[in-house]
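Take a look at the structure below.
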Amino acid sequence: MTSFEDADTEETVTCLQMTVYHPGQLQCGIFQSISFNREKLPSSEVVKFGRNSNICHYTFQDKQVSRVQFSLQLFKKFNSSVLSFEIKNMSKKTNLIVDSRELGYLNKMDLPYRCMVRFGEYQFLMEKEDGESLEFFETQFILSPRSLLQENNWPPHRPIPEYGTYSLCSSQSSSPTEMDENES
């Protein structure tokens, strides 16, 4: 037997690829704390996203983001060998939109294999690659130069600012907006 035959087979690892976009990403450095490469994490870890670097694994440099915006947790469905992700909205101020479903504070759902996650002006295209390992999973971030909604033909959803005003880094559309007769 050769050393090749004796070598342990390496397990593949489940990976969640997240393509991210925000209109102010270049001017404001919103994603500057995020490493745009693959990162291996223990499968027991609850991964939190938000602006508080003491609590969150992935932080956004934006005061409009909640201290903890949302969390992802890996799990295995009963009688299944496939690992899945669960997403939970941790923000009391802003709903999290997964595809077309709105999640309020503490609402959670299974993350589809491919979906769009949005809050405010943030857009995340999340795509899962299955793996065999039960010990670890990986995350990978990719920065998109343009809106993911337009690029992937997702239904539009108007961003809702937390406090009724946009931050300096938010983009404001100069195109006409359709309004109801009773709106001012």
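Keep in mind that glycine also has a Cβ here, set from the backbone N, Cα and C atoms.
Don't expect the noted substitutions in this model, because it carries the original residues.
Annotation comment: Swiss-Prot describes 47-103 as domain 'FHA'.
According to Swiss-Prot, the mutagenesis experiment T9 to A carries this note: Abolishes phosphorylation by ALPK1 and subsequent TIFA-mediated NF-kappa-B activation.
Under its mutagenesis entries, Swiss-Prot includes G50 to E with the note: Loss of homooligomerization and activation of NF-kappa-B and JNK pathways; when associated with A-66. Within its own chain, G50 (mutagenesis position) has C56, T59, F60, V65, S66, R67, V68, Q69, F70, M90, S91 as residues 6 or more apart in sequence whose C-beta sits under 8 angstroms from its own.
Here the residue is the original one, but Swiss-Prot notes a mutagenesis experiment at this spot, R51 to A: In RKN: Loss of homooligomerization and activation of NF-kappa-B and JNK pathways; when associated with 88-A-A-89. Sequence-distant contacts of R51 (mutagenesis position), defined by Cβ-Cβ distance under 8 angstroms and a gap of at least six in the same chain, are T59, F60, Q61, D62, K63, V65, S66, R67, Q69.
Quoted from Swiss-Prot, the note on mutagenesis experiment S66 to A is: Loss of homooligomerization and activation of NF-kappa-B and JNK pathways; when associated with E-50. According to DSSP, S66 (mutagenesis position) is assigned to coil rather than to any helix or strand. Around S66 (mutagenesis position), taking its Cβ as the centre, 22 other Cβ atoms fall within 10 Å, counting all chains.
A mutagenesis experiment is reported in Swiss-Prot for this position, E178 to A, and the note states: Loss of binding to TRAF6 and activation of NF-kappa-B and JNK pathways.
With helix defined as DSSP H, G or I and strand as E or B, the domain 'FHA' (47-103) counts 0 helix, 26 strand, 31 coil.
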